[in-house]
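Colleague: The following feature annotations were taken from Swiss-Prot:
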| type | residues | note |
| --- | --- | --- |
| MUTAGEN | S57 to A | Abolishes the catalytic activity |
| ACT_SITE | S57 | active site, nucleophile |
| MUTAGEN | K60 to A, H, Q, R or S | Abolishes the catalytic activity |
| ACT_SITE | K60 | active site, proton acceptor |
| MUTAGEN | D106 to A | Leads to improved solubility and thermostability |
| MUTAGEN | Y127 to A | Abolishes the catalytic activity |
| ACT_SITE | Y170 | active site, proton acceptor |
| MUTAGEN | W344 to A | Decreases the catalytic activity |
Amino acid sequence: MDTTFQAAIDTGKINGAVVCATDAQGHFVYNKATGERTLLSGEKQPQQLDDVLYLASATKLITTIAALQCVEDGLLSLDGDLSSIAPELAAKYVLTGFTDDESPLDDPPARPITLKMLLTHSSGTSYHFLDPSIAKWRAQYANPENEKPRLVEEMFTYPLSFQPGTGWMYGPGLDWAGRVVERVTGGTLMEFMQKRIFDPLGITDSQFYPVTREDLRARLVDLNPSDPGALGSAVIGGGGEMNLRGRGAFGGHGLFLTGLDFVKILRSLLANDGMLLKPAAVDNMFQQHLGPEAAASHRAALASPLGPFFRVGTDPETKVGYGLGGLLTLEDVDGWYGERTLTWGGGLTLTWFIDRKNNLCGVGAIQAVLPVDGDLMADLKQTFRHDIYRKYSAWKGQQ
């Protein structure tokens, strides 16, 4: 990992990296910051472990925890109808195609959307950039791009890609779940996360886009001459339009946090210490939650050209499903992930995992240089995923 990361720094492909990993007991701890970051002024500083990182889709895990806390509070249920809480979701039809004159064809939803569907990407809500039909509909009917920033329900106005519960496609389900949390709690998603997730773990340095706290901006990796708006462009591969166009908390992609703090959340789930959720609720996160139809659709997505992105480092031969919070391995991988390891990431540059069977969790955040070399980022993330197990194994051999 060290030599591979340094080689990428030396060739100018990345600026640095932050890696944090631990076992449940905190006996094995590996925290390392490599390289340097550039300040908005152009000045360079060594990468620090407490630098504030853009989580992008790694936000989804934290939003999942918040939603499950609302389930524990009796405010929501995993399989309940969300129509009264999110009528905008209930009003969505399923896009089935277009007529010869390009008018959309759609069917009414056969069943209500549930929280579990939102958390597992089986609700039918898809990102437009992953579904050509939704992209086509959006180009014709969605709100003009240059209007004022939008809330979740204003940005994701497009129809469903498939009948709720019958398919799988990556999408804004966690953004909707975050709004559902806000509506049942009567506050902002950030307020709820701070009180119920961050405060119990001693986390004080987090904010949804835009980061306005000056103490955080001083440590914000993504505030630099290449990204003066701190959109997280180097994490998501350029642009940053979703942050720029959004207003309010987007539970699918909007959080900024340090690597040290993110691994606190991973460790709490790994240890199942009751700090965030009751043990049974954490156990439930590490179960396959896709029904037969959605699981078949998930397998098709994994075999598609987008499959490498959706597999987050697992081999095509490895049996996987989808838990509450990320991809779930359904079998052991020799020398690496144990069965029921939960894993996902953020953009092109960040990845995390929780392996309860082998008692290890970690996050690796590569600080890319624009334009982002996606293939190299995939290789570097994979180096982290495997080398951290080698380091853990070597440590255990010395105990």
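Here the Cβ of each residue, glycine as well, is placed from N, Cα and C on the backbone.
The noted changes are left out; the structure has the residues it started with.
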Colleague: If we check Cα distances from S57 (mutagenesis position), which of the recorded positions D106, Y170, W344 wins as closest?
Modeller: W344
Colleague: Taking only same-chain residues 6+ apart in sequence, whose CB is under 8 Å from that of D106 (mutagenesis position), what do you get?
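Modeller: Result: Y93, V94, L95, T96, P159.
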Colleague: Rank aside, I only need the closest one: which of the recorded positions K60, Y127, Y170 has its C-alpha nearest to that of W344 (mutagenesis position)?
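Modeller: For W344 (mutagenesis position), the spatially nearest of the recorded positions is K60.
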Colleague: Return the count of C-beta atoms lying within 10 angstroms of the C-beta of W344 (mutagenesis position), excluding that atom itself.
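Modeller: Total other Cβ atoms inside 10 Å, all chains included: 22.
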Colleague: I'd like the Cβ neighbour count for Y170 (active site, proton acceptor), meaning other Cβ atoms within 10 Å of its Cβ, all protein chains included.
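Modeller: The answer is 20 other Cβ atoms.
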Colleague: Helix, strand or coil: which one is W344 (mutagenesis position) in, per DSSP?
Modeller: strand
Colleague: Give me the non-local Cβ neighbours of K60 (mutagenesis position): same chain, 6+ apart in sequence, Cβ-Cβ under 8 Å, ordered along the sequence.
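Modeller: In sequence order, the residues whose Cβ lies under 8 Å from that of K60 (mutagenesis position) (at least 6 apart) are L174, G251, G252, H253, G325, G326, W344.
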Colleague: So for Y127 (mutagenesis position), how many other CB atoms are inside 10 Å of its CB?
Modeller: 19
Colleague: Rounded to an integer, what is the Cα-Cα distance in Å between Y170 (active site, proton acceptor) and Y127 (mutagenesis position)?
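Modeller: Pair distance, Cα basis, whole Å: 7 Å.
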Colleague: Tell me, by DSSP, whether Y170 (active site, proton acceptor) is helix, strand or coil?
Modeller: coil
Colleague: Including all protein chains shown, what's the count of other C-beta atoms within 10 A of the C-beta of S57 (mutagenesis position)?
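Modeller: Step by step: centre on the Cβ of S57 (mutagenesis position), count other Cβ atoms within 10 Å, giving 19.
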